[in-house]
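*Asks:* Pasting a structure below so you can have a look.
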Amino acid sequence: MTHELISLPYAVDALAPVISKETVEFHHGKHLKTYVDNLNKLIIGTEFENADLNTIVQKSEGGIFNNAGQTLNHNLYFTQFRPGKGGAPKGKLGEAIDKQFGSFEKFKEEFNTAGTTLFGSGWVWLASDANGKLSIEKEPNAGNPVRKGLNPLLGFDVWEHAYYLTYQNRRADHLKDLWSIVDWDIVESRY
């Protein structure tokens, strides 16, 4: 199976100023493209040659895992945003967040803290288990909650390439601003 670079569901400048056009061009067009290209090269002749991304991320190690993890992570990341979205989740996901975290604001605070305190590069995820129980997962480097049998719902990239062109070392500010472009309909559909 050949893995493809996903198409963005919006124009490259649509998420500005939260995610600048230049950041999207580098992040999607160069970083993600490289992960996809490397993954396709690395899986040739392996047990993963015809596997889907989730399976590869769950079962692989080393370079295959790193490139598959980053491909899966970025596919989820780029498709969860839309210009003019934001707000709070509704429906079952909104209810579960309120129940488990006390309120949406408390959830955001805990999520942002997880993202700002993750040392080095990685991801912070809202994930659910098979019973719908939510958790905030800090994943270093290319990690994804699927490795723990969890379903990733919402992921914020805390690798510096995700924010440095606009925010420099202000990771916390970037995380706070991302909430204004989250498409909760997409995130809810993953729950």
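Every residue gets a Cβ built from N, Cα and C, even glycine.
Not my notes, these are from Swiss-Prot:
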{"type": "BINDING", "residues": "HIS27, HIS74, ASP157, HIS161", "note": "Mn(2+) binding site"}
{"type": "BINDING", "residues": "HIS27, HIS74, ASP157, HIS161", "note": "Fe(3+) binding site"}
{"type": "MUTAGEN", "residues": "GLY155 to Thr", "note": "Converts the metal-specific activity of the enzyme from a cambialistic type (showing the same activity with Fe and Mn) to an Fe-specific type"}
*Asks:* For the Mn(2+) site (HIS27, HIS74, ASP157, HIS161), what does the 8 A shell look like? I mean other same-chain residues with CB within 8 A of the CB centroid.
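*Replies:* Other same-chain residues near the Mn(2+) site: HIS28, HIS31, LEU32, TYR77, TRP159, ALA162.
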*Asks:* DSSP three-state call for ASP157 (Mn(2+) binding site): helix, strand or coil?
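*Replies:* Strand, per DSSP.
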*Asks:* Could you list the residues of the same chain, at least six apart in sequence, whose Cβ is under 8 A from the Cβ of ASP157 (Mn(2+) binding site)?
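*Replies:* Within the chain, ASP157 (Mn(2+) binding site) has Cβ neighbours under 8 Å at HIS27, ASN73, HIS74, TYR77, TRP123, TYR163.
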*Asks:* In the structure shown, which of the binding-site residues HIS27, HIS74, HIS161 has the fewest other Cβ atoms within 10 Å?
*Replies:* HIS161
*Asks:* Measure from the Cβ of GLY155 (mutagenesis position) and count the other Cβ atoms within 10 Å, all protein chains considered.
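*Replies:* Neighbour count, Cβ to Cβ under the 10 Å cut-off: 24.
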*Asks:* Name the secondary structure element type, per DSSP in three states, that contains HIS27 (Mn(2+) binding site).
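*Replies:* Assignment for HIS27 (Mn(2+) binding site) reads helix.
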